[in-house]
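As annotated by Swiss-Prot, ATP binding site applies to G214, T215, G216, K217, T218, L219, H353. What Swiss-Prot says about the mutagenesis result for D153 to A is this: 2% of wild-type unfolding activity. For the mutagenesis experiment K157 to G, the note given by Swiss-Prot reads: 4% of wild-type unfolding activity. Swiss-Prot documents E271 to K as a published mutagenesis change and attaches the note 9% of wild-type unfolding activity. Under the heading of mutagenesis, Swiss-Prot lists G286 to L or W and annotates it as follows: 4% of wild-type unfolding activity. One entry in Swiss-Prot concerns the mutagenesis experiment L428 to A, V or F. Its note says: Markedly decreased PAN's ability to stimulate gate opening. Under its mutagenesis annotations, Swiss-Prot gives Y429 to A, V, I, L, F, W, R or D the following note: Loss of PAN's ability to stimulate gate opening. Fails to associate with the proteasome. Listed in Swiss-Prot as a mutagenesis experiment, R430 to A or W is described as follows: No effect on PAN's ability to stimulate gate opening. Still associates with the proteasome. Experimental mutagenesis at this site is recorded by Swiss-Prot as R430 to D, annotated: Loss of PAN's ability to stimulate gate opening.
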Amino acid sequence: MVFEEFISTELKKEKKAFTEEFKEEKEINDNSNLKNDLLKEELQEKARIAELESRILKLELEKKELERENLQLMKENEILRRELDRMRVPPLIVGTVVDKVGERKVVVKSSTGPSFLVNVSHFVNPDDLAPGKRVCLNQQTLTVVDVLPENKDYRAKAMEVDERPNVRYEDIGGLEKQMQEIREVVELPLKHPELFEKVGIEPPKGILLYGPPGTGKTLLAKAVATETNATFIRVVGSELVKKFIGEGASLVKDIFKLAKEKAPSIIFIDEIDAIAAKRTDALTGGDREVQRTLMQLLAEMDGFDARGDVKIIGATNRPDILDPAILRPGRFDRIIEVPAPDEKGRLEILKIHTRKMNLAEDVNLEEIAKMTEGCVGAELKAICTEAGMNAIRELRDYVTMDDFRKAVEKIMEKKKVKVKEPAHLDVLYR
């Protein structure tokens, strides 16, 4: 009996212990599941927060982009509004001041024909109003509201050389004497004017270069443009020959006006014989217009108004047909002959044109200089180019003496017309 009670008691204890252990395990499992659920919910919450942050960032970027577009559209709208306002403003009448009457009144000749006595706006400085000035007039009251700049021919502005030619004095051979004279007349007065002041003389104003075609007249002018800091204006004589009356003379006047404004400056007139030929009695309408242009050129070169630091270089291969008026001192103070080079000059020119060429050892420049008697600088350059073409034709990267012989033979065959020697200076002044 006692044993059975003992067994029953032990079983109850074990059952109770098992029940408690089961409860503990169940609580642990419940806690673990709860933690897992909480962790899962936390991860889901973080994912939602990250997604919302990404959407917020995207919306902020879109907002900034829209703000930029809005700002750009506002700017364009403002520009268009201003343009519309300008288009609504009535046009102004252009007139020319004829006379000044009092402080705030001027006589103006309008572009439509009649002249008016008009008032001057307080926004315009009366000192800027002088006879000949172009002004803007209000369409209704004809009040002077603005002063226009001087009218200039765009063709004169286009003749100004912005980029300097890549030619220096060392690139010219056989013309040492001519280079010395041109530097004395052009460079020295511009760079060292005090030397002439000390001696008490006025520097020469102009140079005329004459000689056969291809002797280097234009090349000398290019070297002057490179070596000086002066404004260089290049004009071809035929550009001054115009169709309508007074157009050529007006262009000459504008060229010299531009040169004076940009002083120190150099005006180079190439092929000057196109407008400076001798004047004759037998004239057509075109000849008369050329003579008007010539007379304007003569007046600008040595007229009533001082020319200032403006130097003139003329070039021609027909000095015998030039008008004596343009050759007198005061217009062209020095008349420099640029002849065909002698043997020494031809050798120097050949050295200049072959210094970048890949020459064979058998090339003898002295012999080539002897073979090319009567050739000018342009023909010597053509010989060097032709010799290089002969080497390329033979698939070689160097030039031999035989290439030069063939080139000389080819160029000399083309030289059929002998260049006439220029007339003597005494004949020019008669």
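Positions of Cβ are set from backbone N, Cα and C atoms, glycine also.
Sequence unchanged from the original; the noted substitutions are absent.
All protein chains considered, the CB of T215 (ATP binding site) has 26 other CB atoms within 10 Å. Other C-beta atoms found within 10 angstroms of the C-beta of G216 (ATP binding site) number 27, with every protein chain shown included. Taking a C-beta cut-off of under 8 Å and a sequence gap of six or more, G214 (ATP binding site) has these contacts in its own chain: V376, G377, A378, E379. Ranking the binding-site residues K217, H353 by other CB atoms within 10 A of the CB puts H353 at the bottom. The Cβ of L219 (ATP binding site) has 18 other Cβ atoms within 10 Å, all protein chains considered. Sequence-distant neighbours of E271 (mutagenesis position) (same chain, 6+ residues apart, CB-CB distance under 8 A): V236, G237, S238, A315, T316. Counting only residues at least six positions away in the same chain, the Cβ atoms of D270, A315 sit under 8 Å from the Cβ of T218 (ATP binding site).
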